[in-house]
Amino acid sequence: MSRRRKANPTKLSENAKKLAKEVENSQEENDCDMLAKPQTPTIIIPGHMDDTPNPAGSPHDASIKSSSSTISDHTSTSATTGISDFPDILAQTEHGCSVLIDGNHLREIINSVDTQDGKQDLLSDVIRQLTSIKERLTNDESPVKDDLKEDPDDMSPMLHAGNFDSEMLLRQHELMQHQQQQMIIANMLKATQSLPLLFNGGLNYEAILNNPVLNATIAGHLPNPLASNISLLQKSISAKLAAAGNMQTVEKVETPLNLSKDTPSPTAIPQSPLSGFRLPYSLGTNYGSDGQLFNNCSPNSSGKSTPGNTSVTSEVATPRPQAKSPNHIKRPMNAFMVWARDERRKILKAYPDMHNSNISKILGSRWKGMSNSEKQPYYEEQSRLSKLHMEQHPDYRYRPRPKRTCVIDGKKVRVNEYKTIMKTKKDLMWGDEPGFSQPSDLQMDLASHVNLLNDLTQHHHQSHLLQTAE
């Protein structure tokens, strides 16, 4: 061993340095993964090869002492020491160190190759094999996805999927109706400036709503749903006005609409601007809804409009029954409905107070964000349900529900078209009047409701006068 070291010391030192550098470079590439996983066995490569002095420029005894001390520090099991000795490749685990590659055996294998390039290729192949083992372990350690736990804490990441901003919906759902009430009050204050005749005594709504003749006529002639709606309207006006008198007025509201159900605590005000007039409609959020003001509109509606006004029909047919027939056959579920059935239950369990419209938006956003491969099982379930439905009901034919219509000036018009016509006429009317700004949607709804109440009042007064004359 000493003869070979003396014969060509420079060459052995250079080869040892190159070998140590290559092994250390491979170790540095894997340092981050080894530090992140302390339980994984790590390979320890002693770094004394770089620090080994050149034998040509230093005494032989010093080099042997440095080499032997370094090997002893790393608990090497090699039998010999020296410049050309290779360190043992150790694996550090929680149970201690173990030798993976013996330094003497590694030296013999490398020295069996004659050329320098062959030795480098041999070491590169060893490093490549270790790298492939590391990649295989990394791929095998991917976490197995457990079933989704129906826990409110685990539902939040699910709601963030898709293009839709689910976090904003949840935030709006938590804050609720406070700013919506403020927007209504602020718009009503603006309406007092643009509609002075409407709120300053131009129309006596109290006399209209508290008229006993009108109330008796309504109770006797109108169908039960419309009569009950009007009576509820009369009762809610006084209660809402009393509550509105104690509400704090807001000049300008720039925050977005909230879907919260929490009502703000009323603040006492000495003189409220709303206390000087009567409102012809309720301040609830369901004013102008189709279910209350258009119950008289049905496919079988018929009648004549009031002279001089364009309004809904006065002679009302029986409303369409809402209850479905016991023999009604439901349509088979499509792929989205199959997928959303279980997802909707999970969201409702986590957020019981969330509105159904917000849940539908979240589910629709997540469904759009899913890939075709993720949707494929649900499309297969849709095909299976469709075939099963066809076998169970071979004579089934889908018949869509007819559109709701109203009779205006002897013509059948859909409810949505009627709303569009009324809005267009009001826009033209306000545009011709000088000194008035463009009305808001709230003002347009208010004017439309006033016309409906006036039509009902005028018609029932005429009916009462005719009955009295007879």
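Heads up, the Cβ atoms here are built off N, Cα and C, so glycines get one too.
Bear in mind that the values here come from a model prediction, so they are computed numbers and not experimental data.
Neighbours of Arg331 (mutagenesis position), defined as other CB atoms within 10 A of its CB across all chains, total 11. Mapped onto three states, the DSSP output places Arg331 (mutagenesis position) in coil. Swiss-Prot gives this note for the published mutagenesis Arg331 to Lys: In ty7; egg laying defective phenotype.
Listed in Swiss-Prot is the mutagenesis experiment Ala335 to Thr, annotated as follows: In ku207; egg laying defective phenotype. Ala335 (mutagenesis position) is surrounded by 18 other CB atoms, counting those within 10 A of its CB over all protein chains shown.
Cβ contacts within 10 Å of Gly364 (mutagenesis position), excluding its own Cβ and spanning all protein chains shown: 14. For the recorded site, Gly364 (mutagenesis position), the DSSP three-state label reads helix. Among the mutagenesis experiments that Swiss-Prot reports, Gly364 to Glu is described with the note: In rp26; egg laying defective phenotype.
Its Cβ placed at the centre, Pro394 (mutagenesis position) has 7 other Cβ atoms within 10 Å. While the structure shown retains the original residue, Swiss-Prot records the mutagenesis experiment Pro394 to Leu with this note: In n483; increased uterine cell divisions.
A straight line from the CA of Arg331 (mutagenesis position) to the CA of Pro394 (mutagenesis position) spans 13 Å.
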